[in-house]
Amino acid sequence: MPGGPGAPSSPAASSGSSRAAPSGIAACPLSPPPLARGSPQASGPRRGASVPQKLAETLSSQYGLNVFVAGLLFLLAWAVHATGVGKSDLLCVLTALMLLQLLWMLWYVGRSYMQRRLIRPKDTHAGARWLRGSITLFAFITVVLGCLKVAYFIGFSECLSATEGVFPVTHAVHTLLQVYFLWGHAKDIIMSFKTLERFGVIHSVFTNLLLWANSVLNESKHQLNEHKERLITLGFGNITIVLDDHTPQCNCTPPALCSALSHGIYYLYPFNIEYQILASTMLYVLWKNIGRRVDSSQHQKMQCRFDGVLVGSVLGLTVLAATIAVVVVYMIHIGRSKSKSESALIMFYLYAITVLLLMGAAGLVGSWIYRVDEKSLDESKNPARKLDVDLLVATGSGSWLLSWGSILAIACAETRPPYTWYNLPYSVLVIVEKYVQNIFIIESVHLEPEGVPEDVRTLRVVTVCSSEAAALAASTLGSQGMAQDGSPAVNGNLCLQQRCGKEDQESGWEGATGTTRCLDFLQGGMKRRLLRNITAFLFLCNISLWIPPAFGCRPEYDNGLEEIVFGFEPWIIVVNLAMPFSIFYRMHAAAALFEVYCKI
């Protein structure tokens, strides 16, 4: 039975401590104390309970996949104008899925409120505050989008189905309750009603994915119609232009307001798309955490400090301002005439090449710092971190598919417009930059977080090699009985003193040389500032590169070269499949970089 604070240690422990630590200095705790019998962390998973829980996980995942596949087929049937499948049928299916999720969330929130006095395990890595803040912002814009859709429905109420008015209202209610649910329960580790909860959570995951796919399809149809209208301007008259227009066949009152609402809806779709995919990822982590046994170590809260990142922030904000200017000029010039369209494409490629070169260089410097620093890796099981890494690689493949398609089209084309030679380095850099950035982010999220703030760590450097200060700290700990619960800075002080002293004795160095080795911590502040600037710069650059494709600046559509080589329909299918993943990659990379910044 472990002793309480201040209890004397056993003789064996005392002898081991005296051998490991210099005289007069208390030994560092080598391991956390044993857990009390009966605690959730102490009891390992029961052998008999693993089979039904694994079966429930398999059954729920298959249920979710069937819901998703069936929903995708409804979306496809509506997109290709299949007989007997109209927009009202699709909206009825999505509304029913949302209502079912609403019932489950209300039941879960009500049951949690009834059991609010119970202590429940939490996954401290899941549902970070900044992530919940981001999803709240996107949810607010999604609710505004729903209001615009309701106003659009009122304007065309004479010829629109009632489901087109019910759907945005249901979606707005679903969004508000889901954000409340994620704020309060994203960190939960569900240990009761696990089979039922698995089906409820996985239903929520794939409902959000279907809503995401619906938004992507609507936004892609709008972008494709605009692209078809611009192709004739670029001189590609051999491509048949057939607009896939779903405009209601009646007059709107007033017409100017309805036109403004229609344009406003499509400008808000990118934020709605990000909201749905973020919600599905947070719910997926909740699903993976059902029945999970957490370890006893408490996760240290990350505190983001925004001092010392002036250079990275200024460079990143400069890129952001340049991005907005490029997008505005691009949207004004593209499609006006062939010469203006070509100049807009060249301008975009030059801008993107410059930004990608800077981002690749920053990522290489950051990875080199990690190679020199040789910090230990965090090998603990973390569903949220694993999902982040998997999403980075999976969504990055969307851009790689488009880039390799452009490279192959340039190599096989019979005639090459002037902007072709800017498209080639741009496509190569997209591949290389994502490769480098993924390595930097993945290595960063697997590093152990800094245990002590920078100012405390610097203070520890100054006092660590003073034997009087170490002895005073040891006596203070002994008198207060806080060998385990003491201040992290003091505990780290003693640990560092012990380690430095032991290394000096083994190497035969004198005290002055040992002091020099201990002062190596001073270099850590410079490394951290450099890494913070790199991360801040990459964060703002990823936000910048998210803006052009999200708001219609898509050279993969507008240069026309790939459509000639691969054919119009095949290339459009490739772009419509890969572009949503490419757009989401930038936002997800920005979120991951923000988390990396807080860890440094």
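In case you wondered, yes, glycine gets a Cβ from its N, Cα and C as well.
Nope, none of those substitutions made it into this model, it's the original residues.
Record note (Swiss-Prot), mutagenesis LYS149 to Glu: Does not affect proton channel activity. The unchanged residue is displayed. Long-range Cβ proximity for LYS149 (mutagenesis position), meaning a same-chain Cβ under 8 A and a gap of 6 or more residues, is found for GLU164, PHE167, PRO168, ILE265.
Counted within 10 Å of its Cβ, the other Cβ atoms near HIS185 (mutagenesis position) come to 19, all protein chains included. According to Swiss-Prot, the mutagenesis experiment HIS185 to Ala carries the annotation: Does not affect alkali activation.
What Swiss-Prot says about the mutagenesis result for LYS221 to Ala is this: Affects alkali activation, but not acid activation. In three-state terms derived from DSSP, LYS221 (mutagenesis position) belongs to a helical segment.
Among the mutagenesis entries in Swiss-Prot is HIS222 to Ala, noted as: Does affect alkali activation. Sequence-distant contacts of HIS222 (mutagenesis position), defined by Cβ-Cβ distance under 8 angstroms and a gap of at least six in the same chain, are TYR266, TYR269.
While the structure shown retains the original residue, Swiss-Prot records the mutagenesis experiment GLU433 to Arg with this note: Greatly reduced proton channel activity. Take the CB of GLU433 (mutagenesis position) and look out to 10 A: across all protein chains shown you find 25 other CB atoms.
Record note (Swiss-Prot), mutagenesis LYS527 to Ala: Does not affect the response to NH(4)Cl. The unchanged residue is displayed. According to DSSP, LYS527 (mutagenesis position) sits within a helical segment.
Recorded in Swiss-Prot as a mutagenesis result, ARG528 to Ala carries the remark: Does not affect the response to NH(4)Cl. When other Cβ atoms within 10 Å of the Cβ of ARG528 (mutagenesis position) are tallied across all protein chains shown, the result is 18.
Around the Cβ of ARG554 (mutagenesis position), the number of neighbouring Cβ atoms within 10 Å comes to 22. Secondary structure at ARG554 (mutagenesis position), as computed by DSSP, is coil. Experimental mutagenesis at this site is recorded by Swiss-Prot as ARG554 to Ala, annotated: Affects alkali activation, but not acid activation.
ARG586 (mutagenesis position) falls within a helix when secondary structure is assigned with DSSP. With a cut-off of 8 Å between CB atoms and residues at least 6 apart in sequence, the same chain places ASN542, ILE543, LEU545, TRP546 near ARG586 (mutagenesis position), listed in sequence order. Among the mutagenesis entries in Swiss-Prot is ARG586 to Glu, noted as: Reduced proton channel activity.
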Field: Site with most surrounding Cβ atoms, counting all protein chains shown within 10 Å, from the mutagenesis positions LYS221, LYS527
entry: LYS221
- prompt: Given LYS527 (mutagenesis position) and GLU433 (mutagenesis position), what distance in Å do their CA atoms have, once rounded to a whole number?
  reply: 22
- request: Return the member of HIS185, LYS221, ARG528, ARG554 nearest to GLU433 (mutagenesis position) in space, with distance defined Cα to Cα and candidates limited to these mutagenesis positions.
  value: ARG554
Message: Could you check which of the mutagenesis positions LYS221, ARG528, ARG554 is the closest Cα neighbour of HIS185 (mutagenesis position)?
response: ARG528
